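Trainee: Attaching a single structure in structure tokens format; questions to follow.
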Amino acid sequence: MVRGVEQGGPAMDESSSSSSPSPVSAPAGQAAMTAGGIATVAAVLIVFAALTLAFVLLQCYCDERRRAVTTTSTSGRGRRPRPRRRSGSGGDGGTGGGVDPEVLRSLPVTVYSRSTAAAAAKEEEEEDDDGVECAVCLAELEDGEEARFLPRCGHGFHAECVDMWLGSHSTCPLCRLTVVVPPPPLPPVPPEPPASYTVSLPASVLLGLSDHGAGAVTMTAEGRSTLVIEIPESAASTTPRDAAARSSPSLARLRSLRRLWSFGRQGAAGSTSSCSCATGGDNDDGDVEHGVSVTVAIRAVEAATPARPPEAEAGARTAAAHVRN
């Protein structure tokens with residue numbers, strides 16, 4: 001039995017040895033797994049360290065820039081970076097152009113004082129513990145700096161900054177309110193009333209008469225002008241010739257022609273004394289010529305006048321007889 005066990009012992013040893021791994025291959029696999037894990041952990045640590053370093057550098061840069069702006073604003077020299085003029089003419093709040101230079105120079109420039117600004121804010125029931133910040137350069141106003149406070153909205157800025165801004169804009173940088181109040185439109189011009197006036201002219205100028213007065217009245221109604229000539233009637237007693245002349249308009253024309261001709265004859269006789277006649281025969285010739293001219297004028301008027309009633313015809317003949325006499 002012992003022998004059987006001894007015989008079975010080697011068999012069992014062989015089976016166990018065949019089933020268990022070799023001691024040389026196990027440490028090699030463990031070493032390979034350990035190297036890969038170490039590389040992964042190292043890569044993660046390197047990336048995390050790089051991100052942390054970048055964040056720290058960015059924070060330091062922002063702090064340094066903020067500190068530099070604060071230092072330059074309190075030093076009094078080169079205290080603010082000048083705002084760059086925009087290439088556009090209007091910007092967001094512009095109206096196509098800046099403020100007129102004359103208006104810009106008329107805006108008041110004051111020396112800023114924090115105590116004065118705090119007192120003014122207290123009177124207006126406003127809390128202004130942080131002071132006034134210029135919206136153009138994003139820096140606070142310090143004591144002794146020149147500042148402009150816009151008249152309409154009351155916002156304050158550095159004088160240089162707001163002058164540069166208003167050179168290309170016409171509104172406040174904060175509230176976009178126009179700096180200058182636009183002028184009110186002009187009221188419409190009322191239409192002129194119709195003109196009416198009276199001009200008195202002597203009748204001798206208008207009709208060649210010397211014993212009457214005439215009035216010329218110009219009246220404007222609905223945009224049209226009308227000339228009215230008024231000839232007053234004579235206060236003397238009327239004669240049959242005047243009655244006949246009133247009954248017929250052609251006789252009135254004839255009288256006008258006769259008087260015009262007589263005035264022209266008197267003017268010609270007065271201007272040239274050498275043409276005056278010394279004999280009675282010459283006077284007779286002048287009377288004949290006068291009668292012929294009057295007859296021709298009467299015929300011309302009768303031809304131009306339409307048919308008249310018998311009474312008017314008789315009056316015209318009577319007037320013609322008087323004229324010839």
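Quick reminder: no glycine exception, Cβ is built from N, Cα and C everywhere.
Pulled these from Swiss-Prot:
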- V136 to A: Loss of E3 ubiquitin ligase activity (MUTAGEN)
- L138 to A: Reduces E3 ubiquitin ligase activity (MUTAGEN)
- R148 to A: Reduces E3 ubiquitin ligase activity (MUTAGEN)
- C153 to K: Loss of E3 ubiquitin ligase activity (MUTAGEN)
- C153 to A: Loss of E3 ubiquitin ligase activity. Rootless phenotype (MUTAGEN)
- E160 to A: No effect on E3 ubiquitin ligase activity (MUTAGEN)
- V162 to A: Reduces E3 ubiquitin ligase activity. Short crown roots with necrotic lateral roots (MUTAGEN)
- D163 to A: Reduces E3 ubiquitin ligase activity (MUTAGEN)
- M164 to A: No effect on E3 ubiquitin ligase activity (MUTAGEN)
- W165 to A: Loss of E3 ubiquitin ligase activity. Rootless phenotype (MUTAGEN)
- L166 to A: Loss of E3 ubiquitin ligase activity (MUTAGEN)
- T171 to A: No effect on E3 ubiquitin ligase activity (MUTAGEN)
Trainee: Counting every protein chain present, what is the number of Cβ atoms, excluding its own, within 10 Å of the Cβ of C153 (mutagenesis position)?
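Mentor: Other Cβ atoms found within 10 Å: 15.
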Trainee: Out of L138, R148, C153, T171, give those mutagenesis positions positioned within 10 angstroms of D163 (mutagenesis position), comparing C-alpha atoms, in sequence order.
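Mentor: So the list reads R148.
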Trainee: Can you tell which of the mutagenesis positions (V136, L138, V162, M164, L166) has the fewest other C-beta atoms within 10 angstroms of its C-beta?
Mentor: L138
Trainee: Between the Cα atoms of E160 (mutagenesis position) and R148 (mutagenesis position), what distance do you get, rounded to the nearest Å?
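Mentor: Computed Cα spacing between E160 (mutagenesis position) and R148 (mutagenesis position) is 9 Å.
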Trainee: What's the most sparsely packed of the mutagenesis positions W165, T171, counting other C-beta atoms within 10 A?
Mentor: T171
Trainee: Starting from the Cβ of E160 (mutagenesis position), draw a 10 Å sphere and report how many other Cβ atoms land inside it.
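Mentor: A 10 Å sphere around the Cβ of E160 (mutagenesis position) contains 19 other Cβ atoms.
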Trainee: If you measure C-alpha to C-alpha, which of R148, V162, T171 (mutagenesis positions) come within 10 angstroms of L138 (mutagenesis position)?
Mentor: none
Trainee: Counting across all protein chains shown, how many other Cβ atoms sit within 10 Å of the Cβ of D163 (mutagenesis position)?
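Mentor: So the number of other Cβ atoms within 10 Å of D163 (mutagenesis position) is 19.
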Trainee: If you compare CA-to-CA distances from C153 (mutagenesis position) to each of the mutagenesis positions V162, M164, T171, which comes out shortest?
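Mentor: Considering only the listed mutagenesis positions, the nearest one is T171.
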Trainee: Could you measure between M164 (mutagenesis position) and V136 (mutagenesis position) for me? Cα positions, answer in whole angstrom.
Mentor: 9
Trainee: Of V162, W165, T171, which mutagenesis positions are close to R148 (mutagenesis position), meaning a Cα within 10 Å of its Cα?
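Mentor: Taking V162, W165, T171 one by one, the ones whose Cα falls within 10 Å of R148 (mutagenesis position) are V162.
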Trainee: Between L166 (mutagenesis position) and V136 (mutagenesis position), how far is it from one CA atom to the other, in Å?
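Mentor: Per the Cα atoms, L166 (mutagenesis position) and V136 (mutagenesis position) stand 11 Å apart.
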